[in-house]
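Working notes for the structure below.
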Amino acid sequence: MTPILNHYFARINWSGAAAVNIDTLRALHLKHNCTIPFENLDVLLPREIQLDNQSPEEKLVIARRGGYCFEQNGVFERVLRELGFNVRSLLGRVVLSNPPALPPRTHRLLLVELEEEKWIADVGFGGQTLTAPIRLVSDLVQTTPHGEYRLLQEGDDWVLQFNHHQHWQSMYRFDLCEQQQSDYVMGNFWSAHWPQSHFRHHLLMCRHLPDGGKLTLTNFHFTHYENGHAVEQRNLPDVASLYAVMQEQFGLGVDDAKHGFTVDELALVMAAFDTHPEAGK
């Protein structure tokens, strides 16, 4: 077994077999989502997010941090390829907030070809991300551990939607064109540095739970969801509490010499927002 697989399996607490089949893909997808949190802290610190072969693995796997789509799906793609899966990355345009104009390609997702079928896998779309692969088939409702999704085909494009309280909400649109490393670097740079990028204006964190729930942080506001409904919400009183919740609830590593961060560094990040613990939303 290669070093990255050893490290990755230890990170997600995987001890089973890893055959190249749909059962393995489903199990790894869910394990990843439930162990490695989505988070954008490096954008805010700020630290440059590197996408070379080693950097995402060092950060998300070795240092036990989280990351966003370019890192999350970059690591997952490499793991799947090491296992023998036929996988490649795609780039999508995020339309979740109904933008007035077509946005740039800033979301990385995965296309897996397996057993004469094509599947979409995505461990990096935050709180609404897939937690299981879905078939690349149009207008088919597909159930995952955390909700229902469907794909719609519009010409050469595909649109991923999720069922939000009986209303279908579009998340992003993509095509199947092959992308280059420079395309991911460009999308990553734009996401981290464009002044209006939402990653620059809020602390965002999410970890899914095996029972179908999820935990989220938006600035100082912590929420625990079950079956799509909030069962616990609280505003954390101070940065020390936020720092503790990141470690205890999201499993975030903070001690790594390169990728860790101190409570004082976190305090500087949170002071930059036009919000305070009592009103964190």
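A Cβ is built for glycine as well, from the same backbone N, Cα and C atoms used for every other residue.
Feature annotation from Swiss-Prot assigns active site, acyl-thioester intermediate to CYS69. Every protein chain shown contributes to the tally, and the Cβ of CYS69 (active site, acyl-thioester intermediate) ends up with 27 other Cβ atoms within 10 Å.
Residues or ranges marked as active site in Swiss-Prot (evidence: similarity to another entry): HIS107 (among others). The Cβ of HIS107 (active site) has 27 neighbouring Cβ atoms from other residues within 10 Å, across all protein chains displayed.
Residue density at ASP122 (active site): 29 other Cβ atoms are found within 10 A of its Cβ, drawing on all protein chains shown. Positions annotated as active site by Swiss-Prot: ASP122 (among others).
GLY127 to Phe appears in Swiss-Prot as a mutagenesis experiment; the accompanying note says: Significant decrease in activity. DSSP gives GLY127 (mutagenesis position) a helix state. Counting every protein chain shown, the number of other Cβ atoms lying within 10 Å of the Cβ of GLY127 (mutagenesis position) is 18.
The mutagenesis experiment GLY127 to Ala is recorded by Swiss-Prot, whose note states: No change in activity.
Among the mutagenesis results in Swiss-Prot, LYS214 to Arg has the note: Slightly decreases acetylation level. Decreases O- and N-acetyltransferase activities. The residue drawn here is the original one. DSSP classifies LYS214 (mutagenesis position) as strand under the three-state reduction.
For the mutagenesis of LYS214 to Gln, Swiss-Prot gives this note: Decreases O-acetyltransferase activity. The structure shown keeps the original residue. The number of other CB atoms found within 10 A of the CB of LYS214 (mutagenesis position), across every protein chain shown, is 23.
According to Swiss-Prot, the mutagenesis experiment LYS281 to Arg carries the following note: Markedly decreases acetylation level. Decreases O- and N-acetyltransferase activities.
Under its mutagenesis annotations, Swiss-Prot gives LYS281 to Gln the following note: Decreases O-acetyltransferase activity.
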Exercise. Just give me the nearest neighbour of GLY127 (mutagenesis position) among the recorded positions CYS69, HIS107, LYS214, Cα to Cα.
Key: LYS214
